[in-house]
Amino acid sequence: MGKILFFGLLLICIFLGFFFYKQKENNVIYNKIVEKFDDNVFVDETYTYLFKDSNLKELVFIKSQLIIPELKHKKMIKATGYRADAYKALSTVYRFDFKVHDNKILGFKSVIFEGFEDAKVSKHENNLPSEKWQQLKDFNIGDPNINEKFFHLEFPFVVKNTLCVTISKGFFKKIKKLKRLKIMLISNEDREYKIDIENFLPKYNL
């Protein structure tokens, strides 16, 4: 009985390891998770860049794919309407998560990608599903004042703030061509957080 349990657990570990693995290269930690439900597949890939000497601790790039065979049919690709349009807009989502540690809850009123200062930015809430996602131009930074009532508070512990920036496929293709990622975040207190790193995105098949 003990041997059966041991080999059962071993098989489970191998199975999980097949769908979930980590790879660290040049300060970038790579994760991939594949989940299947019915005939549908969800693939989540994350690329985490770690910072050492700053309140800005992590830059995380996330590519999420939802594969629904029924909606990938040629007829559906040419179809129009809310369901078809929503799937086309959301089947692949690109996102940057910026993780900033402080003793306060922060809001971020501006995100600037150097070289694309004229990019079209939206500030609607990151709720899905939403018709607004079908109208995403360059990138969305969410509502900067969603936690405004807490901005004045200071805490005796570290607050881990996360700014989620969803980018369009077209804008992703543009920043993928850059040699370096130069990004500036501006908080509700006008504090600037600057990023200047080698662009790791072209190294991966995205």
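Indices start at 1 and increase along the chain as displayed.
Glycine is no exception: its Cβ is also placed from the backbone N, Cα and C atoms.
So, quick note: what you're seeing has the original residues, none of the substitutions.
According to Swiss-Prot, the natural variant V28 to I carries the following note: In strain: 297. Taken residue by residue with DSSP, V28 (variant position) is part of a strand.
Record note (Swiss-Prot) on the natural variant K72 to E: In strain: 297.
While the structure shown retains the original residue, Swiss-Prot records the natural variant M184 to I with this note: In strain: 297. Classification of M184 (variant position) by DSSP places it within a strand.
Taking Cβ-Cβ distances under 8 Å and a sequence separation of 6 or more, the neighbours of V28 (variant position) in its chain are Y47, T48, Y49, F200.
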